[in-house]
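As written in Swiss-Prot, here are the features:
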type    : residues               : note
BINDING : C243, C246, C267, C270 : Zn(2+) 1 binding site
BINDING : C258, C261, H280, H284 : Zn(2+) 2 binding site
MUTAGEN : T11 to D               : Reduces interaction with Kif5A
MUTAGEN : T11 to A               : Does not affect interaction with Kif5A
Amino acid sequence: MIEEGGNKRKTMAEKRQLFIEMRAQNFDVIRLSTYRTACKLRFVQKRCNLHLVDIWNMIEAFRDNGLNTLDHSTEISVSRLETVISSIYYQLNKRLPSTHQISVEQSISLLLNFMVAAYDSEGRGKLTVFSVKAMLATMCGGKMLDKLRYIFSQMSDSNGLMMFGKLDQFLKEALKLPTAVFEGPSFGYTEHAVRTCFPQQKKIMLNMFLDTMMADPPPQCLVWLPLMHRLAHVENVFHPVECSYCHCESMMGFRYRCQQCHNYQLCQNCFWRGHASGAHSNQHQMKEHSSWKSPAKKLSHAISKSLGCVPSREPPHPVFPEQPEKPLDLAHLVPPRPLTNMNDTVVSHMSSGVPTPTKRLQYSQDMPNLLADEHALIASYVARLQHCTRVLDSPSRLDEEHRLIARYAARLAAEAGNMTRPPTDASFNFDANKQQRQLIAELENKNREILQEIQRLRLEHEQASQPTPEKAQQNPMLLAELRLLRQRKDELEQRMSALQESRRELMVQLEGLMKLLKAQATGSPHTSPTHGGGRPMPMPVRSTSAGSTPTHGPQDSLSGVGGDVQEAFAQGTRRNLRNDLLVAADSITNTMSSLVKELHSGAEAEEQAGTEKTREGLPPRGTFLSVFLLHTWTKLAGCQTHSTSRERSQAYGKWGGTA
């Protein structure tokens, strides 16, 4: 008794699992019933993996399970329904890649319990065929146009006219879905639902039905159906816009823009829950956007629209012919009953007046076609046996198989009775049969080899996709080592970029110095020391970051440069200005070369010295070099003017004080 009670509780928990998960999503806080219903049914669709199955796969499953041969009012048991659902999901897993397989047993349990709760509330354990078709066709994935075409085919007669009784039955079954997710008060079935969809039309064809169902807005009782499809389309749409209420940086799904408040936009969660801020009110009209357009695209569209370049909007669906399409002729799958006696053929040939040799030639020419039909029949029968995953105990299926076997046996018996043919025909037919058997054997061998190769490749793929325990144990170590290597690489790259930047600054300063020296050296022969008509050399702009020049470090190694410059200018007019400049230039060049070598030889010492100087408030070595070059070229440029030796000595005193 205790075990039975535990099993009952487990069964009830499985039946209520989908509804418990749906309540956990808190869809009831959505204030609009249409969006609330569409969100709930979309959750059921995705949770049961029905969004992966389109309407064409559903039709194939109906035919495989023989539902297309049953009347709509026929009732099937829950076990038969479970067989149909199982075939749907097993075929789905065959189409999906190995990395995207679904849990078939869980999907079967969830969908079966949901369908029983929605369509068998009385607990009779039976559902009608039309209920199963209506529910699965409505909840499956795919295009809405294809769904509506299939639904119309189930409600129309042979002339393509919709029967209002069938439409009423479809609405009754379809509106059980909102009722199953506790939205019956908003979208429950009423007796006037049919007339609300088609109030005046008397004859409804396919195109009229599609126009009504896909209109904007659709019929009130089915307004949740197109919204559920639009939810599926915009789930992954990204809007780079900030929500005006929750201030999230971007939106996913629908975007709502107020038509009264300037640039007031809400994400779908805030709009559905009725959130508002500032001067905005829930009574304001909102426009729903299912895509994002950049301002450039909006501007181009507005210009094209104003110029009349926008193409006309395409119709929501193509126009289908009024007359329904004729069903496919599948008579070749079950061949006609063969003749029991070949005398009928002989009589027909003799009555037509054809001579006997011509009759024999025609029979010999028809033999390959007959053999091809036989082999095609065998191949189709074997394919059907291999394709059927489950054997259904349906009387129609068994009768069809018995009829097929009987006709094939009759054909074999008829061929066995044709042993009275001439020897030439028998030998020719024997050779043809032998060649056909050899060809069949070769094709079977090739098919067997191909199947073995496919199986081998599938096993290799599965083994490669499943990591071994040793690899799983080594993976953390490899990942840690890879992380350390990447961190070390980043540090080295930062170090290299810093060194390159420092080297680039020094090279720029050296290039400027050499250009100034060359310009001064080339301009000296044409400029007399006593002539004041020459233009002074442009002075470089002084950086505000250059403070007082430090009196230690690299400054000591440059003290000789200042001495050479002072010595070069101390002689006044007694020495040639050109020689003085050359001596000063050589001294500066040698000093700068030694400074560059010193900078490159002690990278770590420079960083430490730079840190100490930064703490003491002193500028780095590059700043000192800039100040030194600035003052040096100030003195060199001042030599071209008619300054007295007294002014130059004052300038030297100022230089020494600055240094």
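Including glycine, each Cβ sits where the backbone N, Cα and C put it.
Where a substitution is noted, the model still shows the residue that was there originally.
The separation of C270 (Zn(2+) 1 binding site) from H284 (Zn(2+) 2 binding site), Cα to Cα, is 14 Å. Every protein chain considered, the tally of other Cβ atoms within 10 Å of the Cβ of C258 (Zn(2+) 2 binding site) stands at 20. Per Cα geometry, C258 is the residue among the binding-site residues C258, C261, H280 nearest to C267 (Zn(2+) 1 binding site).
A straight line from the CA of C270 (Zn(2+) 1 binding site) to the CA of H280 (Zn(2+) 2 binding site) spans 13 Å.
Distance between Cα atoms for C243 (Zn(2+) 1 binding site) and H280 (Zn(2+) 2 binding site): 13 Å, as a whole number. Highest local Cβ density among the binding-site residues C243, C246 belongs to C243, counted as other Cβ atoms within 10 Å over all protein chains shown. Rounded to a whole number, the distance between the Cα atoms of C246 (Zn(2+) 1 binding site) and C258 (Zn(2+) 2 binding site) is 15 Å. Other residues of the same chain near the Zn(2+) 2 site, with their Cβ within 8 Å of the Cβ centroid of C258, C261, H280, H284, are Q259, Q260, Y264, A276, A279, S281, M286. Ranked by Cβ neighbours within 10 A across all protein chains shown, the binding-site residues C261, C267, C270 are led by C267.
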